[in-house]
Amino acid sequence: MDVLEMLRASASGSYNTIFSDAWCQYVSKQITATVYMYFALVMMSLLFIAWFLYFKRMARLRLRDEIARSISTVTNSSGDMRGLRFRKRDKMLFYGRRMLRKMKNVSGQMYSSGKGYKRRAVMRFARRILQLRRDNMPLEMRTVEPPAEYLEETIEGSDRVPPDALYMLQSIRIFGHFEKPVFLRLCKHTQLLELMAGDYLFKITDPDDSVYIVQSGMINVYISNADGSTLSLKTVRKGESVTSLLSFIDVLSGNPSYYKTVTAKAIEKSVVIRLPMQAFEEVFQDNPDVMIRVIQVIMIRLQRVLFTALRNYLGLNAELVQNHMRYKSVSTMSGPINSQTSQSSRQAPNGPPMVISQMNLMQSAVSGTGSSGVSVTVTRPPSSPSRHSREEHTLSDPNPNPDGSFHGTTNLFTEVHGDAPNADLFHQQQQQHSVGNLSTRRSSITLMAPDGSHSCLQTPGVTTSIDMRLVQSSAVDSLRKELGLSEEDSHIIEPFVELRELEPNVTLITEGNADDVCVWFVMTGTLAVYQSNQDATRAKQDKSDMLIHFVHPGEIVGGLAMLTGEASAYTIRSRSITRIAFIRRAAIYQIMRQRPRIVLDLGNGVVRRLSPLVRQCDYALDWIFLESGRAVYRQDESSDSTYIVLSGRMRSVITHPGGKKEIVGEYGKGDLVGIVEMITETSRTTTVMAVRDSELAKLPEGLFNAIKLRYPIVVTKLISFLSHRFLGSMQTRSGSGAPGAPVEANPVTHKYSTVALVPITDEVPMTPFTYELYHSLCAIGPVLRLTSDVVRKQLGSNIFEAANEYRLTSWLAQQEDRNIITLYQCDSSLSAWTQRCMRQADVILIVGLGDRSHLVGKFEREIDRLAMRTQKELVLLYPEASNAKPANTLSWLNARPWVTKHHHVLCVKRIFTRKSQYRINDLYSRVLLSEPNMHSDFSRLARWLTGNSIGLVLGGGGARGAAHIGMLKAIQEAGIPVDMVGGVSIGALMGALWCSERNITTVTQKAREWSKKMTKWFLQLLDLTYPITSMFSGREFNKTIHDTFGDVSIEDLWIPYFTLTTDITASCHRIHTNGSLWRYVRSSMSLSGYMPPLCDPKDGHLLLDGGYVNNLPADVMHNLGAAHIIAIDVGSQDDTDLTNYGDDLSGWWLLYKKWNPFTSPVKVPDLPDIQSRLAYVSCVRQLEEVKNSDYCEYIRPPIDKYKTLAFGSFDEIRDVGYVFGKNYFESMAKAGRLGRFNQWFNKEPPKRVNHASLNEYTFIDLAQIVCRLPETYAVNTAELFSEDEDCDGYISEPTTLNTDRRRIQVSRAGNSLSFSETEMDSDVELDLKLERKTDKSTQSSPPSNSRSDMRGKEEARHMSNWHWGVKHKDETGSGATEATKTQTGQEQELQQEQQDQGATAEQLVDKDKEENKENRSSPNNETKN
């Protein structure tokens, strides 16, 4: 009341201004009237309540008086009733009815009638009068903190293992898996060395023949430069080792080396375990398979760790290989030629002359060397003049073409007659080297020129047939020496040596090819080795390959790919006219069976080619294996190294001062971890731990410094890398980590390499679901689907045993490297395969049926226990026929607090059709040939898993938001899928409509109806209230939004959705991804002054329009995982052309300028405009960052002429947005900029090609090949997916051999398919059906062709069986007889088919069927699968 007295005093004359007195009087009257009005309203309400209670009490008294009068009347009329009594049954009836009346009153409180109903009606009326509304709050999502294991590392001690044995076990793990007896034998050779501070562990000129493991203390490893200075490479701490794997190969191959530049000195008192490398040689004599596996692991480490780190991240290519090696004299390798041969016409442009003197020929003939029985016919056509005019290729200009490409190059193994790429000499001659005739082949060799004519060593125009036995003998002798074989072993390699003469620029093998791997030996000429350019800064300018080194005569190449079993890391081409001798991969493996030690010589050949830099790096680089939960480094530790993720997944967690832990990011395969902290020399800011079993390469800081001093290009590479990372962090900094932001708002990489698929119940159609997801992923890139049956077929039935751990993990790692994503389909039980899937998965998809119970099963809880740190996402399936929308999603999420994200997937009818496994494979073999629907939920899920999601951001702007509907229609017509939607203000409304309906017609209709309601002014007038907080109460506005959406939660939307609001309680923005949809849409549309802030149901914070802080939240969408974003801005444009009025401003002057028509108008903002500009200051800054970002396509339709409240022009504004959007996307398509949004559109259907098959490129275990380890299934690599690839299901589904097909068909003859059949049987029967069709279609061709084709297939099949190892002996000894019978039966079958030359393909199949029926009837003839 002090204010009222002050105003009354001012009205009485304290102020002399008329205007002030009038204003004060008016205000005092209004306040007085308001107080009186509210007082009168309260008094009238109290009087009404008192009158109502009085009336109710009087009615009750009148009723009681009437009952009393009735009783008295009955008493008077009946006389004295004291002698009367009730019968027992009447008493029971009376008390029973009385009890029922009581119970009815109690139960009636649950309904809208009964006791208390009138009281509730009065309370509702009073609440409506006093604005005391209490809504029924819906079910809220329970916020459960992740378990401690999710953000904390595992700290477990190994008390049962002594420290020295534990450190040694961890150190020699880089050599592969050792069995316990082998490990114990190695431990016997260990020695303990005690060093004081300053003592040398080893120094220059000491023999490099030991592995050193630090048990305690610290050792400094440094290199000595030529000027006498030293540079530290790394500091070896407790548990780490000092060794060079390249020196390990030198010692085992009999060429021990010495330390030339590397020295190790103790920093403090230390105890070091010394393990001589000779101890391994003793073990390898008794276990040759262990030696071969160790050499293979070393070569794999060399290729994956050294080359990956130095090439991809430091930009070193040619610096890794010695280009100037010792030139070897190979005078007898070119063979005898005619004395009249013109040297000038046969001399290569850059190679040595291909001429051998007659003296060398006579000397070789007298010495008796040669290969008897081998004759070579060599012819040569006239060479073209252009061949001699070709430019010389040097290191400075390696490319023959002016544009830097190799357009004119040809492949050595391409067919000489025609251009068919699938028919090549390499694969044609594979059929000539089958297992049966490799050891006995003594055929004549014809040197063919690439143009299809015979090659000759004479003058052009002269064709002569000469004896080339000396050339063959010289090639055999040279390759024998390179492989470390004695002269007595010449007969072993002699049948496998082949000769070729190459024209310039003939490609022997391309980078990434695993089919044409050979060991090539250069006899004359030169080979050039290239590698693709990995420099990201030059990728758009220089597409040519980079020259690495030359291979001169007397040198060998191809050993690295041969030993690793992986694809070739280089492209090899002939630089000039070159003659080579080579041995194919299959032949090398057969030689290994007889002489396993050739792997040492092959490895030594690879090591000799490497530069001294690689050997120094080999001392510094470490290969680290981390189990799930183990920490790479911890927060606040010193940063002296960086790490490269080779496989697995890492998680970075920060611990705040209060002890709270938060996820900072996640790293996948190929990411660099800890590089910024190491370069800036700061302590670790986070703790990085392994989410699953991972492999890392550790690069110490000293190695970086040493390489930077020698090769300055590394600095440029690092600057480029850090610049991209810094720019990316700047773009994602805003919006992340804000209060109220979900966990997904952290900069976590949503790109996964391995995905595990787990069914909740047995009712989930897991196989069709995996097929559909596979189909959608094929449109993005190479993908692989693995099941337990597929792995058993490929690697054997005992592959899940502990003894085969190395083989299984290596095979899976290789498959993951070849594909952008690998799908692991788990079993329906907790089997060994399911546990392996959990260990391999980057993310786990828990698949359930959305219309079934949400309860958690026991199997699901076990999965969460096995993989606590792995991210888990829920996938709910809905049948398309039911037309049902997602509901009750919150119950699913509350029951599974470990789920971080959910997906709703609408499934077509074929997914839920109950079919046998065979029919499912048959169905999807046809589905795979079709184009996947890029707008389906499966494609949306596929893009999310691969990090290619497309986000749509709709900005605020009032009635101008109708343009969003037109833009949505234009986006749909342009073929752009929408995977995520976010909106603010009117954009939140339109985006929520699209996520809920996904039909442009329904969305347009609902948006139009809502806009019409906003034009009904009489409803708005009824919503007016006293303007203390806002002009409107918001009741009618809430009703319009609630009628549009209903009681739907954000979790129940088909498409992931978020909206943004301004939290004026905490002075920040809030991102809403769950909760009541209409409430948060209403909050995001609450314009200050017009609508009151909405109270957040979760914590009561006041929420206003999100446009005040971010009117176009494209940055938030990017943080949530969208890779490509379309942002549509419909906000108002502020006028920036304002009048400069000087230092002061008079309102009278503005009023004069406004009303005087003879003066020029001025542009000065008024009070509301200034308040609006102040409110949108942060929004404007955020909008400028979005416009300048590289991940966002900013679009603004021409809708500036429409006002914010022009809701009546809905159709007109929508048409403007549609026309503009259609033209905009058409122009983008013409300019080629639309590809990143619809790059899956109009793409050819995924076709299964031979090179992508599991069988044609898989992990090769040399130890298994050499030692013939037992396998259950012999996989046919030559014929798999060749004939029936168009209807055979997924490319990752290997089938069985033809003999197995026929046998399984016979065993199932006469039986119908059932739902319990396994996938293995189903694939076989499908292949049999397709094989019959293929055989029938070949009847029209000549019988000779059919016989030759079948003979070639059988030879390829036997080659494949030899390649992968034939099962000849069971582990228990019981399988030897069965395996022998199986092999004998296959040979007899092949001989019988070759004898039946007049039979057609159909007759052969029928004959095999009859023979198998007879074998089935006889127990002694059965074969074991």
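The backbone N, Cα and C atoms fix where each Cβ goes, glycine too.
Taken from Swiss-Prot, the feature active site, proton acceptor applies to Asp1105. According to Swiss-Prot, the nucleoside 3',5'-cyclic phosphate 1 binding site annotation covers 174-301. Taken from Swiss-Prot, the feature nucleoside 3',5'-cyclic phosphate 2 binding site covers 482-609. Summarising the annotation, Swiss-Prot assigns domain 'PNPLA' to 952-1118. For the mutagenesis result Arg133 to Ala, the note given in Swiss-Prot is Has no effect on nervous system function but reduces binding to Pka-C3. Among the mutagenesis results in Swiss-Prot, Gly648 to Arg has the note: In allele sws-5; age-dependent neurodegeneration. The residue drawn here is the original one. One entry in Swiss-Prot concerns the mutagenesis experiment Gly956 to Asp. Its note says: In allele sws-4; age-dependent neurodegeneration. According to Swiss-Prot, the mutagenesis experiment Ser985 to Asp carries the following note: Loss of enzymatic activity.
Everything Swiss-Prot records as a feature, shown here on the structure.
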residue: Thr190; record: nucleoside 3',5'-cyclic phosphate 1 binding site; DSSP (3 states): coil
residue: Lys238; record: nucleoside 3',5'-cyclic phosphate 1 binding site; DSSP (3 states): coil
residue: Gly254; record: nucleoside 3',5'-cyclic phosphate 1 binding site; DSSP (3 states): coil
residue: Ser270; record: nucleoside 3',5'-cyclic phosphate 1 binding site; DSSP (3 states): strand
residue: Asp286; record: nucleoside 3',5'-cyclic phosphate 1 binding site; DSSP (3 states): helix
residue: Glu498; record: nucleoside 3',5'-cyclic phosphate 2 binding site; DSSP (3 states): strand
residue: Met546; record: nucleoside 3',5'-cyclic phosphate 2 binding site; DSSP (3 states): strand
residue: Thr578; record: nucleoside 3',5'-cyclic phosphate 2 binding site; DSSP (3 states): strand
residue: Gln594; record: nucleoside 3',5'-cyclic phosphate 2 binding site; DSSP (3 states): helix
residue: Gly648; record: mutagenesis position; DSSP (3 states): coil
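Sequence-distant neighbours of Met562 (nucleoside 3',5'-cyclic phosphate 2 binding site) (same chain, 6+ apart, CB under 8 A from its CB) are Val517, Cys518, Val519, Arg585, Ile588, Leu602. Computed over the domain 'PNPLA' (952-1118), the whole-number mean pLDDT of the model equals 91. The recorded positions listed here are Asp206, Asp286, Glu482, Glu498, Asp1105; among them, Asp1105 has the most other Cβ atoms within 10 Å of its own Cβ.
For Glu482 (nucleoside 3',5'-cyclic phosphate 2 binding site), none of the recorded positions have C-alpha atoms inside a 10 Å radius of its own C-alpha, out of Asp286, Gly648, Asp1105.
Rounded to a whole number, the distance between the Cα atoms of Gln594 (nucleoside 3',5'-cyclic phosphate 2 binding site) and Gly254 (nucleoside 3',5'-cyclic phosphate 1 binding site) is 20 Å. In the three-state DSSP scheme, Glu482 (nucleoside 3',5'-cyclic phosphate 2 binding site) falls into the helix class. Ranked by how many other Cβ atoms sit within 10 Å of their Cβ, the recorded positions Gly254, Gly648, Gly956 place Gly254 at the bottom.
For the binding-site residues Tyr222, Tyr530, the ranking by surrounding Cβ atoms (within 10 Å, all protein chains) places Tyr530 first. According to DSSP, Asp1105 (active site, proton acceptor) is assigned to a strand segment. For Thr578 (nucleoside 3',5'-cyclic phosphate 2 binding site), the Cβ neighbour count at a 10 Å cut-off comes to 27, with all displayed protein chains included. Each of the binding-site residues Ser270, Gln594 was scored by the number of other CB atoms within 10 Å of its CB, and the largest score is that of Ser270.
For the pair Ser270 (nucleoside 3',5'-cyclic phosphate 1 binding site) and Met546 (nucleoside 3',5'-cyclic phosphate 2 binding site), the C-alpha distance works out to 46 angstrom. Nearest Cα neighbour of Glu498 (nucleoside 3',5'-cyclic phosphate 2 binding site) among the listed binding-site residues (Thr190, Asp206, Tyr222): Asp206. In this view, Thr190 (nucleoside 3',5'-cyclic phosphate 1 binding site) is surrounded by 16 other Cβ atoms within 10 Å of its Cβ, with every protein chain counted. Closest in space to Gln594 (nucleoside 3',5'-cyclic phosphate 2 binding site), of the recorded positions given as Thr190, Lys238, Asp1105, is Thr190, taking the CA atom of each residue. Neighbour density for Ala514 (nucleoside 3',5'-cyclic phosphate 2 binding site): within 10 A of its CB lie 19 other CB atoms from the protein chains shown. In the three-state DSSP scheme, Met562 (nucleoside 3',5'-cyclic phosphate 2 binding site) is classed as helix. In this structure the C-alpha atoms belonging to Lys238 (nucleoside 3',5'-cyclic phosphate 1 binding site) and Thr578 (nucleoside 3',5'-cyclic phosphate 2 binding site) are separated by 53 Å. According to its DSSP assignment, Asp206 (nucleoside 3',5'-cyclic phosphate 1 binding site) is coil. Within the set of recorded positions Thr190, Ala514, Asp1105, the entry lying nearest in space to Gly956 (mutagenesis position) is Asp1105 (CA atoms). Ranking the recorded positions Lys238, Met546, Ser985 by how many other Cβ atoms lie within 10 angstroms of each Cβ puts Lys238 at the bottom.
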